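*Asks:* Feature annotation from Swiss-Prot assigns domain 'EF-hand 1' to 140-175; the stated evidence is sequence analysis. Here Swiss-Prot flags N312, E341, D343, E390 as Ca(2+) 3 binding site. Swiss-Prot gives this note for the published mutagenesis R338 to L: Abolishes hydrolysis inositol phospholipids. No effect on binding to phosphatidylinositol 4,5-bisphosphate. For the published mutagenesis E341 to G, Swiss-Prot gives the following note: Abolishes hydrolysis inositol phospholipids. No effect on binding to phosphatidylinositol 4,5-bisphosphate. Here Swiss-Prot describes H356 to L as a published mutagenesis experiment; the accompanying note says: Abolishes hydrolysis inositol phospholipids. No effect on binding to phosphatidylinositol 4,5-bisphosphate. In Swiss-Prot, a mutagenesis experiment is listed as S388 to A, annotated with the note No effect on hydrolysis inositol phospholipids. Residues annotated as domain 'PI-PLC Y-box' in Swiss-Prot: 492-609. For R549 to G, Swiss-Prot lists a mutagenesis experiment annotated as follows: Decreases on hydrolysis inositol phospholipids. The Ca(2+) 5 binding site annotation in Swiss-Prot covers D706, Y707, D708.
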Amino acid sequence: MDSGRDFLTLHGLQDDEDLQALLKGSQLLKVKSSSWRRERFYKLQEDCKTIWQESRKVMRTPESQLFSIEDIQEVRMGHRTEGLEKFARDVPEDRCFSIVFKDQRNTLDLIAPSPADAQHWVLGLHKIIHHSGSMDQRQKLQHWIHSCLRKADKNKDNKMSFKELQNFLKELNIQVDDSYARKIFRECDHSQTDSLEDEEIEAFYKMLTQRVEIDRTFAEAAGSGETLSVDQLVTFLQHQQREEAAGPALALSLIERYEPSETAKAQRQMTKDGFLMYLLSADGSAFSLAHRRVYQDMGQPLSHYLVSSSHNTYLLEDQLAGPSSTEAYIRALCKGCRCLELDCWDGPNQEPIIYHGYTFTSKILFCDVLRAIRDYAFKASPYPVILSLENHCTLEQQRVMARHLHAILGPMLLNRPLDGVTNSLPSPEQLKGKILLKGKKLGGLLPPGGEGGPEATVVSDEDEAAEMEDEAVRSRVQHKPKEDKLRLAQELSDMVIYCKSVHFGGFSSPGTPGQAFYEMASFSENRALRLLQESGNGFVRHNVGHLSRIYPAGWRTDSSNYSPVEMWNGGCQIVALNFQTPGPEMDVYQGRFQDNGACGYVLKPAFLRDPNGTFNPRALAQGPWWARKRLNIRVISGQQLPKVNKNKNSIVDPKVTVEIHGVSRDVASRQTAVITNNGFNPWWDTEFAFEVVVPDLALIRFLVEDYDASSKNDFIGQSTIPLNSLKQGYRHVHLMSKNGDQHPSATLFVKISLQD
């Protein structure tokens, strides 16, 4: 039952010095402010999955003193968070480290007694995170179940009494009536000692993890045999999985990759265990493995791509009084975001600051944000990052901004047009590793050659902070001075190359040329929706050659989001959402940008790139986009669904909703029945049929909720997949958490077919 020892042995880490130090534990200084440093004991638990932290809170619970390795986003050495940068400058960097979590919770800033202790923690955690990520689905399942067994073994005798068995089933999120639990217990208790140990626990584990639906699927493919031959596997891949590359080569590679039995592998066969390993793997996922890498043409103009974009990136919470943080930029970049917003204002000591103007959100230094962007811009993707500047600074502080941009970003910053690219927007491929500024600019694309002098007066049209239309909102923000003119420093203007901010003056027409290719307008969600309603095709055609940025309405002071789908349907590229706010809008957003290797750029369909096209998302007619498909999805079962209530006795009642997002004609939703008291292996076996007419714009969202008859259902997990990335056949859908991180073991088992 020692899952930790199994983990260390599996990865050859049983004698690792760093991990032994973590298992022993150590006293560390926890830092919260300049006046709050407290010594606390931290220790890696034996399961190698959780960290125990000493707490002196009066209302502490055992659960509150633990955090999971799976919740860690990153471990940073030195003064590399706002907390340590502000409050631990007196301590050498080699003793400082930070644990950054995936969700919105605070970073854990720590000081070790010595550089060696800090190294043990940083290297040890890196090793566990790396090796946990490399575990296959079966290993994760085993590790998780063994961890639950260890928790249930209250007296730590490596045996399981009937009472401990009941606790174990609750840990697994399954409610079994006592008579059935007693029946399983007796079947496995071969020694008749009224407790399970060693092989008896293994027998119980096998009985628990047996999946009837996998047995049935395997029997369909193997007939009466105990294994699949290469020919049988090829037939399954062709007829059920609809794999384009189905053939002996693919079958043999799957056997080599997933078959655990060396005997079967040598005989070029796949056992049921190997079959399950394949179905749980990336090859058996409902999301196309080929689309997990960059596969699209990256050589087209920027305006031909959807761009993952964040609104008011600096905010961690609401738009009126929440905190601003450099961590928000890091989180967005790590999620593949390629367009960030910087709302710049004059700060004290001649240092520009970033915050949501006219509100009470906290303030951060412009230079600190640039350093965070420099360090993280290209960790998740090599393709260009666009910094959307909302500039409210005086000339003097604009020049400080320009100096910081030059000094901190250096050669990353694009500060002149690319050679030979002066008539159209460059491509993501041409701009790899580059950071572009979007903002006000004096003159045209090329340097003005002295025209206009060192500064000029231009109209500021993107003052989103002043767009607080609602009276209730206006009463809660600071008074906006009456000023609609901005004096722009030449030094800052010259750094804006291909993304010059302009007022939208209407679509181009004969005799009215409209915007230059390097000029772009921003639209509130409401204005964009009006343009789509009044001139859908005009907006689509405008977006073939020009970038358009969409941002949330001013009344969304709670940082809520609008649906990005309608904007994408109109060809809008920079559809900015509040990344800090989880919900269905961000689920769909993350699903769209999971495509093309999650690089932050997704090529628009051909009909949204045609300057003479006739597509209108609000008045759908026949055209090259019309490709009627019949989509059948059978939701068969769920696996290891997480608890939503921290109450240990609470078991989920899961239901699944399958949603279609796309053009209005394709939008649809279907629901399964509710399965009571079973989050471990619920069974639905329910089929849904959908008709989709514009598949290139459709996304499929699988939503799993805990049903509640008296209030709103609780979110359990979801996965959103572009229809063009959806694989056919028997597949596992790997569920994501509320914050967009993948659950380690939670899946749906489905069968998918897509026909013309």
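In case you wondered, yes, glycine gets a Cβ from its N, Cα and C as well.
Looking at the shown structure, can you explain where the listed features end up?
*Replies:* Per DSSP, the domain 'EF-hand 1' (140-175) is made up of 23 helix, 2 strand, 11 coil.
For the recorded site, D343 (Ca(2+) 3 binding site), the DSSP three-state label reads strand.
DSSP gives R338 (mutagenesis position) a coil state; it is part of no helix or strand. Note on R338 (mutagenesis position): other Cβ atoms within 10 Å of its Cβ, all shown chains, come to 26.
Within the same chain, the residues at least 6 positions away from E341 (mutagenesis position) whose Cβ sits under 8 Å from its Cβ are S310, H311, N312, T313, Y314, S388, E390, A576, listed in sequence order.
The number of other CB atoms found within 10 A of the CB of H356 (mutagenesis position), across every protein chain shown, is 25.
According to DSSP, S388 (mutagenesis position) sits within a strand segment.
Residues of the domain 'PI-PLC Y-box' (492-609) grouped by DSSP class, helix first, strand second and coil last, total 43 helix, 25 strand, 50 coil.
The Cβ neighbour count for R549 (mutagenesis position), using a 10 Å radius and every protein chain shown, is 26.
According to its DSSP assignment, D708 (Ca(2+) 5 binding site) is coil. Note: D708 (Ca(2+) 5 binding site) has non-local neighbours D653, D714, i.e. same-chain residues 6+ apart with C-beta under 8 A of its own C-beta.
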*Asks:* Under an 8 Å Cβ to Cβ limit, what residues of the same chain, 6 or more beyond the ends of the domain 'EF-hand 1' (140-175), are close to it?
*Replies:* 1-3, 6-7, 46-47, 49, 132, 181-182, 184-185, 194-197, 201, 204-205, 208-209, 640-643, 648-649, 651-652, 676-681, 744-745
*Asks:* Would you say which of the binding-site residues N312, D706, Y707 has the most Cβ atoms within 10 Å of its own Cβ?
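*Replies:* When each Cβ's neighbours within 10 Å are tallied, N312 leads.
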*Asks:* By the DSSP assignment reduced to helix, strand and coil, which category contains H356 (mutagenesis position)?
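*Replies:* It is coil.
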*Asks:* Which of the recorded positions D343, R549, D706, Y707 has its Cα nearest to the Cα of H356 (mutagenesis position)?
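*Replies:* Comparing Cα positions, the closest of these recorded positions turns out to be D343.
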*Asks:* If you measure from the C-alpha of Y707 (Ca(2+) 5 binding site), which of the recorded positions R338, D343, R549 fall inside 10 Å?
*Replies:* none
*Asks:* Could you name the residues, excluding D706, Y707, D708, of the same chain that surround the Ca(2+) 5 site, i.e. Cβ within 8 Å of the Cβ centre of those residues, in sequence order?
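*Replies:* Everything else in range on the chain: V652, D653, P654, K655, V674, E705, A709, N713, D714.
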*Asks:* Between D706 (Ca(2+) 5 binding site) and R338 (mutagenesis position), how far is it from one CA atom to the other, in Å?
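*Replies:* Their Cα atoms are separated by 34 Å.
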*Asks:* Averaged over the domain 'EF-hand 1' (140-175), what pLDDT does the predicted model reach?
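*Replies:* PLDDT averaged over the stretch: 77.
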*Asks:* In angstrom units, rounded to an integer, how far apart are the Cα atoms of R338 (mutagenesis position) and R549 (mutagenesis position)?
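*Replies:* Counting only the Cα atoms, the answer is 13 Å.
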